[in-house]
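K.L.:
Let me give you the structure first, and then I'll get to my questions.
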Amino acid sequence: MTGVPETVFEELKRYVGWGDGDERALRSLHGAAAPHFPRLAEEFYDRILGHEGARTALVGGESQVGHLKVTMIAWLDELLGGPWDEAYWDRRYRIGRVHVRIGLPQHYMFGAMNVHRTGLARLAYERFHGDPPELERVRNALGKVLDLELAVMLHTYREDLLAQQARVERLSTFGQLVGSIGHDLRNPLGVIETSLYILRTRTGEDERARKHLDRIGEQLGVANGIITNLLDMIRDRPLAREPVELAAVVGGAAESVRRPTGVSLALEGLDALPPVEGDPGQLRQVFVNLLENAVFAASPEGVVAVRASRADGLVALDVEDSGPGVDPATRRRLFEPLITTKDKGIGLGLALVKRIAERHGGTVEYSDRPGGGARFTVRLPA
């Protein structure tokens, strides 16, 4: 079984006294309750949307809520219909991960579960009030299965908390190192830059010398960029918010990224996007990092594309490449600092992309490109 270890669920089932009788009791309610599942899903998300702290997590608007309601109906169907085997619990675990991923605070999830507890108890009474012993069995089974569901949610949120703590500890150690060497590195680079300026004024028409000096200047820029990225990872620079035209931002990023002649680049749908509120410099960095990765993956011959779309108050930009994609072992930690798929990378680019996107109220996700390769999707509020 993937996800939560099997022993956790087996222990939980033994702890609450789960048995065959509970499964029979839930199935006996399923037929009468099924027509009411859409209403219960509506009530569940109405409760969540009624609280601003929970509502802000649902950045996808009506489309996202509509999808979640459909998922909730299937969740209710399986809740009462089973089978309550290892695959069932694994699916529950993945659903819990979705709520963690979208940033829905756990206390709202736990509170909203009361909608199902009271709603299903009411349906059980309507179905079995003439048979008190069966009503008692159904109510007990409902209590057990809903408590197990809450345990799954708690486990997923706990996993996320532990992962966050690990990231904070890594960044803290990393930050101490960067903070101590950043200033020391800037000083010699500044001396080199000053000397480079003086040398350029004295080379005259010597094209060969100028070519080498230009290379030195380029590498100075690379070194300064690495230091800047390192420092940006450990401090929160204030966002200089203003209306940003993403077509200009992405276009500028594309022009600044070097690519071999064998790698084609296509930009699609950018001109139709509305402005977003954000920091143009930081947003440009997002697409510079993603495009540099895409070009690297697609080289020496391949395809890179940026495709834009808009739906439900969000803009989505897919940065795709025809390279080898990302192996499954790396995907889970792809956006963590110091994780890289490049032989000579230091693993900051995607971590910085994630940080900037989230500071703009957006997200970044990885998926496989149809036909092979990688796709990184950046979503931002429009």
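Cβ coordinates are placed from backbone N, Cα and C, and glycine is handled just like the others.
This is the original sequence, none of the listed changes applied.
Grabbed the feature section from Swiss-Prot, which reads as follows:
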MUTAGEN   Tyr45 to Phe  3.5-fold increase in O(2) dissociation rate constant. No effect on O(2) association rate constant
MUTAGEN   Tyr45 to Trp  34-fold increase in O(2) dissociation rate constant. No effect on O(2) association rate constant
MUTAGEN   Tyr45 to Leu  80-fold increase in O(2) dissociation rate constant. No effect on O(2) association rate constant
BINDING   Tyr45  O2 binding site
MUTAGEN   His99 to Ala  Loss of heme-binding ability. 4-fold decrease in autophosphorylation reaction rate and 2-fold decrease in affinity for ATP
BINDING   His99  heme binding site
DOMAIN    180-382  domain 'Histidine kinase'
MUTAGEN   His183 to Ala  Loss of autophosphorylation. Does not significantly alter the O(2) and CO binding kinetic values
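Walk me through where these features lie, including what they touch and how far apart they are.
P.N.:
Neighbour count (other Cβ atoms within 10 Å of the Cβ, all protein chains): 19 for Tyr45 (mutagenesis position).
Secondary structure at Tyr45 (mutagenesis position), taken from DSSP and collapsed to helix, strand or coil, is helix.
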K.L.:
Mean pLDDT for the domain 'Histidine kinase' (180-382), rounded to an integer?
P.N.:
85
